[in-house]
Every structure is written in C-alpha cells, then in structure tokens.
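Pulled from Swiss-Prot, these are the features on record:
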- SER126: active site, nucleophile (ACT_SITE)
- HIS324: active site, charge relay system (ACT_SITE)
- LEU56, GLN127: substrate binding site (BINDING)
- ASP280, ASP326, GLN330, VAL334: Ca(2+) binding site (BINDING)
- HIS54 to Ala: No effect on enzyme activity (MUTAGEN)
- SER126 to Ala: Complete loss of activity (MUTAGEN)
- ASP160 to Ala or Glu: No effect on enzyme activity (MUTAGEN)
- ASP280 to Ala: Complete loss of activity (MUTAGEN)
- ASP280 to Glu: No effect on enzyme activity (MUTAGEN)
- ASP302 to Ala: 75% loss of activity (MUTAGEN)
- HIS324 to Ala: Complete loss of activity (MUTAGEN)
Amino acid sequence: MVRSMRSRVAARAVAWALAVMPLAGAAGLTMAASPAAVAADTYAATRYPVILVHGLAGTDKFANVVDYWYGIQSDLQSHGAKVYVANLSGFQSDDGPNGRGEQLLAYVKQVLAATGATKVNLIGHSQGGLTSRYVAAVAPQLVASVTTIGTPHRGSEFADFVQDVLKTDPTGLSSTVIAAFVNVFGTLVSSSHNTDQDALAALRTLTTAQTATYNRNFPSAGLGAPGSCQTGAATETVGGSQHLLYSWGGTAIQPTSTVLGVTGATDTSTGTLDVANVTDPSTLALLATGAVMINRASGQNDGLVSRCSSLFGQVISTSYHWNHLDEINQLLGVRGANAEDPVAVIRTHVNRLKLQGV
C-alpha cells in the first residue's frame, strides 16, 4: 500500500513538473532590450550595470512575448537602474565550451563594451545563480557582485528524483525521447530560437551529486561547509577582485504530517480559496514537486530548491512565502495571498547594491 501510494505521488509529480517546466527557470547575445522606462528617481541607480540571468527552461522573453523577469526590468529602469537581461540556452550545463557560463561571459563583455563600465552586478535566478558564479570564478575582474535567487547551490532533490525515474527504463529510450522533445521546446520558446539545448546535461547539472563536483571546480567563499545547511562569507576576493555575495529564496512549501511513511506538504503562500490555485497552474504543480522533495529529506523548499541549497553569501531572507516561480513574479504576476512582492524585493536589493557603491 505504501509503495502504491508513493508511485501515485511520483507519477503525478512528474506530470505536473512537465506542465510547469516551460515556465521555470539560445545564447542570443544581442544587445536588444525593451525600451527603457523613464526614470522617476535614482533609487536603483547602481554604479555598475545590472544583468539578470535566467534559469532552467528560461530565456529573456518567452517566444519574444512574455518576460522571464516579469515586470522586473522595467521597474528597475523606472528607478534609474541600467538593466540588461541575458538570453542563454534554456537547457544546458554551466561549464564547458558550449555551456551557459561561457555564454554569459560573452554577454557580460558585450554589456561592458556597450556601456563603458568596467564591471557588472549579476543577479541570477535558479540555475542562473550557478551560471553567474561561473563568470565570477573565471573572470573575477568583470564582476562587482553576485546575487542568487532560489539557486540550487547544493543541487535539487527533485532533479535527483527525475534522474532516478529515467534510470528505471533499462533501454534508455525514454531519456532520449523526452530530451529530444525538451530540446525542441527550448528552441521554440527562446527569443532567438537557440538550438544549443541539451536537456540531459541540464538535468545532470542540477543534481545534488553534480553540484558537489561543480562546487569543487568553481569554489566560492559564499558557500558554507557541505552538509551544514549554513551560508558562507558575505564577500570574496578572487584574483584581487572583491565580490559582494547575496542570496534569498522562497520556502512556501512546508512539510506537514507523515502517514504510512509519506510526508504531506502545504503551500504557505496561498490562503483559503486562493485565486492563485485557479489562475496560476504552477501553484499546484510546485506544491506537488515540493512534496516529492520533502519525501527525499529536502525540508522546506520552493518546489524545486530547498532552503539549505539556496544559501549563499549574505542571506537576505529564506522566509519569503514564494514558490520557485513567485521569485521572478511568475506566472504573469499572479501569486498567493500570503506571498510578498518579488518586484519590490529586487528593487530594494538593487538599492542595497547602490548603497554599497557597486
């Protein structure tokens, strides 16, 4: 009975995960950007440009229609910030010659050439935080700060789960077929129709085992000791360049009681009869994926990334009532009644960077 219950939970989670994947978090390295809003003030006018870095399954603008960072770039611009949005492969590893890290590095250099600035402030969501860390490690002189939002620095238990499910096929055909469809999807939603997509490499990148390897290859003072569920230093100096390090994440998905070996989960971002449960399909989907993570000992999470995994540098908060997409104001600005305003949180943080002189 317990095994049957777990199987049903797993099957539903995979289905819901596939439904939400298009919205989660290619190397279109053009400098095209949305028209800058007229600045009402200089609240977010940092010394160095801000680059927003998307995560898994992302792009700068889905199918050239919907912003990944929904409403965030225009808000920052209206407060005086110079903001650029990277457009990387939606499905790819972070390291390697074709990786997202090298794509982002090329984009950083373009932004610097276009603006005359000497450094940038990187703000990455989900996998975008790992990508940002790559650039800070290999080209430290180009980076002033790294901020990660809901980033799986220690990997994602849900990525482990998906990988384990795929391994149950002895032929390996399911992995190949699913990856082919996901790669095509990545090309279609990319604003530049980027064909550099590798879904299986992206999945491996986000597993707990592979992120441990990544952290050894690209260490950062912002990381705490492995297994400690602690953050690291608020600053680091790499090659003579100092980086300010920040993070935050959502923990809307919380464990409840355990029955027959299966622990339940609740979404603290939503209230009773919350409209987000109806108008935003990712709300229930991320509750399901978060439940899978809880049953793999993740603890509280945002549906894809646990609290412990998100810790990096100076932790602004891990108490936001957000799921993984709420962190970037998705889906289309809809969020639960208890969820904080992510646009305001990011605006306040960019002001924090301004006050720090970067």
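Cβ coordinates are placed from backbone N, Cα and C, and glycine is handled just like the others.
Original residues throughout; no substitutions modelled.
Separating the Cα atoms of ASP302 (mutagenesis position) and ASP326 (Ca(2+) binding site) is a whole-number distance of 9 Å. Annotation: GLN330, VAL334 are the binding-site residues among GLN127, GLN330, VAL334 whose CA atoms are within 10 angstroms of the CA of ASP280 (mutagenesis position). For VAL334 (Ca(2+) binding site), the same-chain residues lying six or more positions away in sequence with a CB closer than 8 A to its CB are VAL275, ALA276, THR279, ASP280. A 10 Å cutoff on Cβ-Cβ distances gives GLN127 (substrate binding site) a total of 32 other Cβ atoms nearby, all chains included. On a Cα basis, HIS324 (mutagenesis position) lies 11 Å away from LEU56 (substrate binding site). Reported as a whole number, the C-alpha separation between GLN127 (substrate binding site) and ASP326 (Ca(2+) binding site) equals 15 Å. Reduced to three states, the DSSP call for SER126 (mutagenesis position) is coil. Remark: of the recorded positions SER126, GLN330, the most isolated position is GLN330 (fewest other Cβ atoms within 10 Å of its Cβ). Just so you know, the Cβ of LEU56 (substrate binding site) picks up 28 other Cβ atoms within 10 Å once every protein chain is counted.
The mutagenesis positions ASP280, ASP302 differ in how many other CB atoms lie within 10 Å of their CB, and the one with the most is ASP302. Measuring Cα to Cα from HIS54 (mutagenesis position), none of the recorded positions ASP160, HIS324, ASP326, GLN330 fall within 10 Å. Shown are the recorded positions ASP160, ASP326; of these, the residue with the fewest other Cβ atoms within 10 Å is ASP160.
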